[in-house]
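**Student:** Per Swiss-Prot, the features are:
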- S46 to A: Disrupts the face-to-face homodimer, leading to increased ability to mediate plasma membrane rupture (cytolysis) (MUTAGEN)
- A48 to S: Disrupts the face-to-face Decreased ability to mediate plasma membrane rupture (cytolysis) (MUTAGEN)
- A59 to C: Disrupts the face-to-face Slightly decreased ability to mediate plasma membrane rupture (cytolysis) (MUTAGEN)
- N60 to A or Q: Impaired N-glycosylation and reduced homooligomerization (MUTAGEN)
Amino acid sequence: MESGTEEYELNGDLRPGSPGSPDALPPRWGLRNRPINVNHYANKKSAAESMLDIALLMANASQLKAVVEQGNDFAFFVPLVVLISISLVLQIGVGVLLIFLVKYDLNNPAKHAKLDFLNNLATGLVFIIVVVNIFITAFGVQKPVMDVAPRQ
């Protein structure tokens, strides 16, 4: 076995700059040398927002069902039905708005003002939805507890 100027390790050659050597550059995920596609990023962002919107829509539908099951005897029946209905309508509106945002080309400078307005509108509506849902939670939506033990 010859011992030259090369450095050998159990797993092979560790020349400077070779993969695995201490001075090698860390591997990059994907191709970061190309410019970011703004449309692709916006579409992913809108898809994620839409999924969260659907989850909240399902939660509000479940809350509405629980309130209706409690009936008119519940102290906060009317306010909760109104707040949940407002939240549901706003969520559907934001969902439609997100669909329109995905359809527009972000690389077209002529549409930037309109897209900026629609994006700000969606953000404002999401803020209102959050505030409405805070009030829904504050009024408390829970199913009535049935007494298991007989009363005497």
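From the backbone N, Cα and C atoms, a Cβ is placed for every residue, glycine too.
Sequence unchanged from the original; the noted substitutions are absent.
So where do these features actually land, and what's packed around them?
**Tutor:** DSSP assigns S46 (mutagenesis position) to a helical segment in the three-state reduction.
Residues within less than 8 Å, Cβ to Cβ, of A59 (mutagenesis position) and separated from it by at least 6 positions along the same chain comprise none.
Note on N60 (mutagenesis position): other Cβ atoms within 10 Å of its Cβ, all shown chains, come to 23.
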**Student:** What is the separation, in Å, between the Cα atoms of N60 (mutagenesis position) and A48 (mutagenesis position)?
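**Tutor:** About 19 Å separate the Cα atoms of these two residues.
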**Student:** Other than its own, how many Cβ atoms are within 10 Å of the Cβ belonging to A48 (mutagenesis position)?
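**Tutor:** Result for A48 (mutagenesis position): 11 other Cβ atoms within 10 Å.
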